[in-house]
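Trainee: Copied straight from Swiss-Prot:
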type	residues	note
BINDING	Asp326, Asp330	Mg(2+) 2 binding site
BINDING	Asp326, Asp330	Mg(2+) 1 binding site
BINDING	Asn471, Thr475, Glu479	Mg(2+) 3 binding site
BINDING	Asp484, Ser487	K(+) binding site
MUTAGEN	Asp326 to Ala	Loss of monoterpene synthase, sesquiterpene synthase and prenyltransferase activities. Loss of monoterpene synthase, sesquiterpene synthase and prenyltransferase activities; when associated with A-330
MUTAGEN	Asp330 to Ala	Loss of monoterpene synthase, sesquiterpene synthase and prenyltransferase activities; when associated with A-326
MUTAGEN	Asp484 to Ala	No effect on sesquiterpene synthase activity, but loss of activity enhancement by potassium
MUTAGEN	Ser485 to Ala	No effect on sesquiterpene synthase activity and on activity enhancement by potassium, but 2-fold increase in monoterpene synthase activity
MUTAGEN	Ser487 to Ala	Loss of sesquiterpene synthase activity
MUTAGEN	Ser487 to Lys	4-fold higher sesquiterpene synthase activity in absence of potassium, and loss of activity enhancement by potassium
MUTAGEN	Ser488 to Ala	Decreased mono- and sesquiterpene synthase activity, but no effect on activity enhancement by potassium
VARIANT	Ile113 to Val	In strain: cv. Aotea
VARIANT	Gly129 to Ala	In strain: cv. Aotea
VARIANT	Thr130 to Ala	In strain: cv. Idared
VARIANT	Asn237 to Asp	In strain: cv. Aotea
VARIANT	Arg291 to Gly	In strain: cv. Idared
VARIANT	Ala297 to Ser	In strain: cv. cv. Idared, cv. Pinkie, cv. Ralls and cv. Royal Gala
VARIANT	Asp451 to Gly	In strain: cv. Ralls
Amino acid sequence: MEFRVHLQADNEQKIFQNQMKPEPEASYLINQRRSANYKPNIWKNDFLDQSLISKYDGDEYRKLSEKLIEEVKIYISAETMDLVAKLELIDSVRKLGLANLFEKEIKEALDSIAAIESDNLGTRDDLYGTALHFKILRQHGYKVSQDIFGRFMDEKGTLENHHFAHLKGMLELFEASNLGFEGEDILDEAKASLTLALRDSGHICYPDSNLSRDVVHSLELPSHRRVQWFDVKWQINAYEKDICRVNATLLELAKLNFNVVQAQLQKNLREASRWWANLGIADNLKFARDRLVECFACAVGVAFEPEHSSFRICLTKVINLVLIIDDVYDIYGSEEELKHFTNAVDRWDSRETEQLPECMKMCFQVLYNTTCEIAREIEEENGWNQVLPQLTKVWADFCKALLVEAEWYNKSHIPTLEEYLRNGCISSSVSVLLVHSFFSITHEGTKEMADFLHKNEDLLYNISLIVRLNNDLGTSAAEQERGDSPSSIVCYMREVNASEETARKNIKGMIDNAWKKVNGKCFTTNQVPFLSSFMNNATNMARVAHSLYKDGDGFGDQEKGPRTHILSLLFQPLVN
């Protein structure tokens, strides 16, 4: 179907303005409407207007950054540096949020390292060096076997006891073990034993307080599951304190780059904020979450690089719509209304909304207009054809999954865990986000590109599973209190007659298994140029879920933790 067929006339494209008021509803229906009691938005427009201004958005700082980049390139390309020092430098560059600036130099260095036989690396009997070597190569898509750790294991396949005395090597192997694939038993065993050993190490007095700090940070969440940009400030502060290996030029560049990128993000947030304010939807859907800034922070977590500005704004819009529609289904709509709304999205036809309350009509109209606009921009910028049907399909699937959950709620039905996850992975909205991501950052070219999403449904499923299960771990308590439809935790507890503690442990195990499958897919394809950005975005969506729901509901309660984190990420520059 031609894209233009889907576009309404200009007068039909106009978004409802702020002054639009919902038509009165019957009092009996108003009384049936639920409320999640979400708190008002804390990020006021006046605050955003005053705060989103940075002195680092200027040529002076960009020129200084370019000068420092050239100096660091020399360090990375130095042929006289020993292997472990080179690997540590590459590791630091990544942790400091600078890897995108040195892709060519890092690849050349790792190509040389990967060509060396493992027995000739000089790290044969060095657990730390071996683990660092394994981690860096696997992160960058090189083939490296878990068998290189065999020499550190006893006849039972567990880490030899004397290695537990070396905290630095233990920590690096723990981090490396989180990059494991399915069936890599050595890494599984190492992760299990090291998790316990590193926790116990907190009771021992180590002279290196920096190392003890790193242990606590990794046990809280391994670096592979952290959103890189969310962690950059912490890593810069940690690197600055590591006087044994700090590189002054690299540190200066890391601080400057953070501030320059933050200035770009602030410009993006201003643009997204204007879009959101002009819609006026927050004023008319009082029951729904007004979380523009949090949505933007999630988009930053998926792709922070300056060249992805338009994609970040696109993704912010999509995440906002996901939240609003989720609240329509969870809180506001009756079952009959939700069926009409689902039909409207499925048929992409506003006539299906004629019997709906004005606020639900408005919600559909915003979805319609925004999706058509995004499809047009993708077609113009990336050369794709027929994007709109792809986008409307994932929105329809999302709404159908939400409708199933609404029906479960109305019938007080608790599904089996398998039934719940089959639907819940769709209602997680990951497919919506990933399909928008795919078309936004890739370009039409080969048949392989066009078939990629279909051939990699397992990747989409496992990313969705990680997001869904993290969501349930963080929001289950609040949802049970509100009486929402059941989560995976409730389904598991009922299915096997387990305690909540046991259910949560099982859910975390499912997340671990899903990560192994994601690793197996991503680390074997991320050297393919046209896929590496998309693969990185896909795994970042899973990482955002870990961050968002680590301490509860990152969307529901802005004050509980997200506020401080967002202030640091988007508003507070680093002091040089």
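Backbone N, Cα and C define each Cβ position, glycine as well.
At each noted site, the model still has the original residue.
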Trainee: For Asn471 (Mg(2+) 3 binding site), which of the listed recorded positions (Gly129, Asn237, Ser487) have their CA atom within 10 A of its CA?
Mentor: Ser487
Trainee: Could you tell me the C-alpha distance between Arg291 (variant position) and Ala297 (variant position) in angstrom, no decimals?
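Mentor: Roughly 10 Å, rounded to the nearest whole number.
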Trainee: Whole-number Å only: compute the distance from the Cα of Thr475 (Mg(2+) 3 binding site) to the Cα of Ser487 (mutagenesis position).
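Mentor: That comes out at 9 Å between the alpha carbons.
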Trainee: Identify, among the recorded positions Asp326, Asp330, Asp451, the residue whose Cβ has the fewest other Cβ atoms within 10 Å in this structure.
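Mentor: Minimum Cβ neighbour count within 10 Å, taken over the recorded positions Asp326, Asp330, Asp451, occurs at Asp451.
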Trainee: Does DSSP give Asp326 (mutagenesis position) helix, strand or coil?
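Mentor: It is helical.
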Trainee: Which one is it, among the recorded positions Ala297, Asp326, Asp451, Ser485, Ser488, that lies nearest to Asn237 (variant position) by Cα separation?
Mentor: Ala297
Trainee: How would DSSP class Ser485 (mutagenesis position) in three states?
Mentor: coil
Trainee: Counting across all protein chains shown, how many other Cβ atoms sit within 10 Å of the Cβ of Asn237 (variant position)?
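Mentor: Cβ-Cβ neighbours of Asn237 (variant position) within 10 Å number 11.
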